[in-house]
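For reference, the structure discussed in these notes is given below.
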Amino acid sequence: MSITSDEVNFLVYRYLQESGFSHSAFTFGIESHISQSNINGTLVPPAALISILQKGLQYVEAEISINEDGTVFDGRPIESLSLIDAVMPDVVQTRQQAFREKLAQQQANAAAAAAAAAATATSTAATTPAAAAQQNPPKNGEATVNGEENGAHAINNHSKPMEIDGDVEIPPSKATVLRGHESEVFICAWNPVSDLLASGSGDSTARIWNLNENSNGGSTQLVLRHCIREGGHDVPSNKDVTSLDWNSDGTLLATGSYDGFARIWTEDGNLASTLGQHKGPIFALKWNKKGNYILSAGVDKTTIIWDAHTGEAKQQFPFHSAPALDVDWQNNTTFASCSTDMCIHVCRLGCDRPVKTFQGHTNEVNAIKWDPSGMLLASCSDDMTLKIWSMKQDACVHDLQAHSKEIYTIKWSPTGPATSNPNSNIMLASASFDSTVRLWDVERGVCIHTLTKHQEPVYSVAFSPDGKYLASGSFDKCVHIWNTQSGSLVHSYRGTGGIFEVCWNARGDKVGASASDGSVCVLDLRK
């Protein structure tokens, strides 16, 4: 048996990624030199650290259950071991001794009962339920009258999976599960003009899935392998694909990777150009509406505007003092960026300083989004607040405090001024590690609905194109569809892995979701 520090570090790194601690994972990866190890991450299955810990725990429990002569105790352990208990020798020895004493007591009781039975063989049998119960106590593991199991239990801090109402549950016939990725799928996005779904994964590939009705009944996939040049050859980068975005006419797909490169692909899967100027992983990238520029944010503390036609960097913006986490265009040449430095900068192509800087968050700013009119900027943070900013003032317009844990992402509804649904009020959705989604009336600065069916952190929210529905995805493996006016749950689907991303197609009749177990699912919401 051999265990190297590189192997341990890699499993810890993957655990941090899979658990949503992306910033911690990045920092740990740098300090432990993960990128310099020779471990092929695409071959390591999801949840590998948990799996090996469970096996180790089972080994310790088996060790407790074996006699000194090698024979196995006949019975179950008194109580399931926790992971912390298993690494404490005193606890293990105490459990082992208690187990032996309990078995000795059971054997003594059995012998006494046998003797008593022999002595009273001619007595009348007990007829009352209480007496019968006393004579036949439930064995460890059998159910008692009230349905509770006899004996002690391991404590589970997670709630049981919520029962899904049959009226809202999406049947398997309406769910298509797309398999092919060999690692967790961090992101997915529909083509804006056709039913092509793009996905990005930890297996160093993006994929384009054809879900159009005329695609021969099934779904075909194009594999977009992210390679780097080594010794004159293209070799897999073995780095996560963590961001992707279609241009507005659906002809090109941009991807961002932990290998530090952004790439542009055609819709038929051919690599059009590679954009290389970041010094480290890319956390976010976005096309502008016109389709001539791509914007990227990197761990190197910079943001870059790229010329989509030539692949050249038009301008690099080095204003953050820590990794840049998200970017969003206000118009075709002006954008906002946020960072772990707690600041938000608004920058413009051609300007060598930010045109505006917003300060007020007291922890990392995870996401930023301009409203459809480009007048208001929303931001969310690990400080548990959601803030609304205007270019007309320095202080935030609203400081919305209701979540009890970090807010991971936010989305504006496609309603109100400057949208195709101008007669509907604009809303803002926020998704948090407190397992809730909140819908906000931004004009009044109040929470309209708190959506509480999820049992684990919520990583993604997305509005339907008409703004009438909101999809949410959580690490509890569930995708929920909500009515935005009433706040009621209208559809629900339980997948096979924690949900990292949800997205709607352009018609608003399909929802895509990407998961931690490598699956991508498509939910057909047509009647």
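Even glycines carry a Cβ here, placed using N, Cα and C.
Nothing has been swapped: the model has the original residues at all the noted spots.
The domain 'LisH' annotation in Swiss-Prot covers 4-36. Cβ atoms under 8 Å from those of the domain 'LisH' (4-36) belong to residues 44, 46-50, 52, 184, 202, 239-240, 281, 283, 299, 323, 325, 340, 364, 408, 433, 457, 459, 475, 498, 516 of the same chain, restricted to positions at least 6 beyond its ends.
What Swiss-Prot lists as domain 'F-box-like' is 41-86.
In Swiss-Prot, a mutagenesis experiment is listed as Glu184 to Ala, annotated with the note Affects recruitment to heterochromatin by MECP2. Under 8 Å, Cβ to Cβ, and six or more positions away along its own chain, Glu184 (mutagenesis position) finds Gln17, Glu18, Pro46, Ser201, Gly202, Gly497, Phe500, Ala515, Ser516, Asp517, Gly518. In this structure, Glu184 (mutagenesis position) belongs to neither helix nor strand by DSSP; it is coil.
Around the Cβ of Asp326 (mutagenesis position), the number of neighbouring Cβ atoms within 10 Å comes to 24. Among the sequence features in Swiss-Prot, the mutagenesis site Asp326 to Asn is noted as follows: Affects recruitment to heterochromatin by MECP2.
Neighbour density for Glu364 (mutagenesis position): within 10 A of its CB lie 18 other CB atoms from the protein chains shown. According to Swiss-Prot, the mutagenesis experiment Glu364 to Ala carries this note: Affects recruitment to heterochromatin by MECP2.
The Cβ of Asp382 (mutagenesis position) has Asn363, Glu364, Asn366, Glu406, Ile407 as same-chain neighbours under 8 Å, each 6 or more residues away in sequence. The note that Swiss-Prot attaches to the published mutagenesis Asp382 to Ala is: Affects recruitment to heterochromatin by MECP2. Does not interact with MECP2. Is efficiently incorporated in N-Cor repressor complex.
A C-beta separation below 8 Å, combined with a sequence spacing of at least six in one chain, links Pro457 (mutagenesis position) to Gly20, Lys405, Tyr408, Ser432, Phe433, Asp434, Ser435, Ser474, Phe475. Quoted from Swiss-Prot, the note on the mutagenesis of Pro457 to Arg is: Does not interact with MECP2. Affects recruitment to heterochromatin by MECP2. Is efficiently incorporated in N-Cor repressor complex.
Listed in Swiss-Prot as a mutagenesis experiment, Tyr459 to Phe is described as follows: Does not affect recruitment to heterochromatin by MECP2. Within its own chain, Tyr459 (mutagenesis position) has Gly20, Tyr408, Thr409, Ala431, Gly473, Ser474, Phe475, Gly498, Ile499, Phe500, Glu501 as residues 6 or more apart in sequence whose C-beta sits under 8 angstroms from its own.
Model confidence over the domain 'LisH' (4-36) is summarised by a mean pLDDT of 88.
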